[in-house]
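Chemist: Following this message is one structure expressed as structure tokens.
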Amino acid sequence: MEEKRRKYSISSDNSDTTDSHATSTSASRCSKLPSSTKSGWPRQNEKKPSEVFRTDLITAMKIPDSYQLSPDDYYILADPWRQEWEKGVQVPAGAEAIPEPVVRILPPLEGPPAQASPSSTMLGEGSQPDWPGGSRYDLDEIDAYWLELINSELKEMERPELDELTLERVLEELETLCHQNMARAIETQEGLGIEYDEDVVCDVCRSPEGEDGNEMVFCDKCNVCVHQACYGILKVPTGSWLCRTCALGVQPKCLLCPKRGGALKPTRSGTKWVHVSCALWIPEVSIGCPEKMEPITKISHIPASRWALSCSLCKECTGTCIQCSMPSCVTAFHVTCAFDHGLEMRTILADNDEVKFKSFCQEHSDGGPRNEPTSEPTEPSQAGEDLEKVTLRKQRLQQLEEDFYELVEPAEVAERLDLAEALVDFIYQYWKLKRKANANQPLLTPKTDEVDNLAQQEQDVLYRRLKLFTHLRQDLERVRNLCYMVTRRERTKHAICKLQEQIFHLQMKLIEQDLCRGLSTSFPIDGTFFNSWLAQSVQITAENMAMSEWPLNNGHREDPAPGLLSEELLQDEETLLSFMRDPSLRPGDPARKARGRTRLPAKKKPPPPPPQDGPGSRTTPDKAPKKTWGQDAGSGKGGQGPPTRKPPRRTSSHLPSSPAAGDCPILATPESPPPLAPETPDEAASVAADSDVQVPGPAASPKPLGRLRPPRESKVTRRLPGARPDAGMGPPSAVAERPKVSLHFDTETDGYFSDGEMSDSDVEAEDGGVQRGPREAGAEEVVRMGVLAS
């Protein structure tokens, strides 16, 4: 040690210790100074460092890169070098502090296996067949000291010594036999004698009798007695049996009465418990599965009046009560209280296999009034008897545990293990002393396969129920989310419908305002046709277009107002709109006359065939002829249906004629500039014959021009203006030359609008209840002809 210290003092590079060790070396150097400098108190040179690290091992590992080594002489570190590794390797601070192991050489196990092999097949249930396999019991210090003592005595007696493995094996066999015999004693009359108690009754039906297939079963923990059918036991177990509450290790309180314990069954939720007897006697409660007598259902069906009843026996308002079956008696009591007080509880089996329950109070029970004074003294006595039974059971169990050694015979153990009986007796006496010192508790815990698996089954049931509740919770969460989304969707739909309704009412209001100002019903009020007309490049070229020069029906001449309106219509679109909404320019008598004359065709009389064919009298072969606006007005007034506005299909090279029975003027263009290229053969023919229009006589048949559509249901169709030549008119007057009017329709609509677009506004206008006079009708005809002329 001194040599190491001198080495540390010379060079610090080869030191094997840290700074803490260096302090001790410096102290040792100072100790070599003259004695005159030393103090009187002794220096602690023996103090050693608490930790020692060797750095020479790290230094020996490091070599320069230029050093020549073969690939087999070194290892390559894949991890990066850490700085804390430079600290070194920790070594023990003092070699004398290292504990030295103490070992013993055991003799070879040749003799005992050879002795036990012939009888190894004769071993019992709890013994191990092979010795070298080990034992469940491990020797402790007390066992080791006792083994030394017994070996010394055996040596004095010149007998073979006892080894540790044999001692462990014998103790394990004693514990196994004791556990088996004690379980058998508890289950039989020799142990407690409960099964043969004549006074015990079923906790559900209160019957002391059992029968084949419906045996009386006792719980091994709470000692409750039930019939198989009463508690829903499908198969009687061979070993011990525990009720539902004992299997789960709980002691719940009944939901319907204040009593704890007894034959309880869970509700559907599994969190509340109810006596089976309470479930049977309360009429609103039901049982889900009669075979298993669980779960208890329909607890919520119990009325509030029953929950409010107070028991006349226990004076508590807990749970629910039943009432006396006598018609004039309303005494209430709990079911379990009635059983404990010995009230009369009858179970009557009806003819239709229906069970009726009759319960009576103390007054109406058989012998109730006579036994009423003695009922109170018998209550403590009955409770005392029950307590005495329980106390007796506990005493017998305790006595059985104290006399555990009587359940094991040393000779049986010696025979099963093929050992000397005297040696087994020595171990047996030691086993009794050690177990007594352990408060009669077993030295070995029962095996896992020896534990009743009923509790595990109950745990599995609860686990499956928990999983079921988890899935149910998830399903309910999905349903909640779905309901929320459906509700949000319906709210959005409702808001959209309300918005559409508001838009509809606003449109109706605007339409009513327009109709009140005299807007024509044949004009598209919804604005579709009007907007399309304004979007076109309308070209109007006219020099002298006077309404006075137009031929009139039956030679009648119009008032000068229509002619003035026609001249104003040639200016521009804004003037057209202003005159359309001006109520001052309205003809009076002609429109009234036209309405009066249009009633004749409304009677559906077939007109005679036309005298001649012409371009203006062509009809579409697959379309029915339409009625004039005057017919619509007359029929609408007569209650045949609302007028339907259907604008005619116009082309750029043909102008319509006036209706047959009205006083509207006829537009004729004898001489016109070259028209546009016709789109259809019919239009080409109409253009060719446009300058030579023949007006038929009064008997001319209606032949509409252009695309006509059949009338819609429950509505009277309107005959378009210019659909056929004028009927009932005389020879036409001289007509002045008028230029050709070119009206360019939009290519998308082509001057045609569907029935849905036109008829909806008509229905809205009629629903508005706007009544138009005769002058308004005449003004509408003039405005319509003005639009056609433009």
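Quick reminder: no glycine exception, Cβ is built from N, Cα and C everywhere.
Just the original residues are modelled here, none of the noted substitutions.
This is the feature table in Swiss-Prot:
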| type | residues | note |
| --- | --- | --- |
| MUTAGEN | Cys202 to Ala | Loss of E3 ubiquitin-protein ligase activity on KDM1A |
| MUTAGEN | Cys243 to Ala | Loss of E3 ubiquitin-protein ligase activity on KDM1A |
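Each of the listed features needs to be described in terms of its position in the shown structure.
Modeler: Secondary structure from DSSP puts Cys202 (mutagenesis position) in coil. Around Cys202 (mutagenesis position), the same-chain residues at least 6 positions away in sequence with a Cβ under 8 Å from its Cβ are Pro208, Met216, Cys225, Val226, His227, Cys230.
Long-range Cβ contacts of Cys243 (mutagenesis position) within its own chain (separation 6+, distance under 8 Å): Cys219, Lys221, Cys222, Val224, Val226, Tyr231, Ala263, Leu264.
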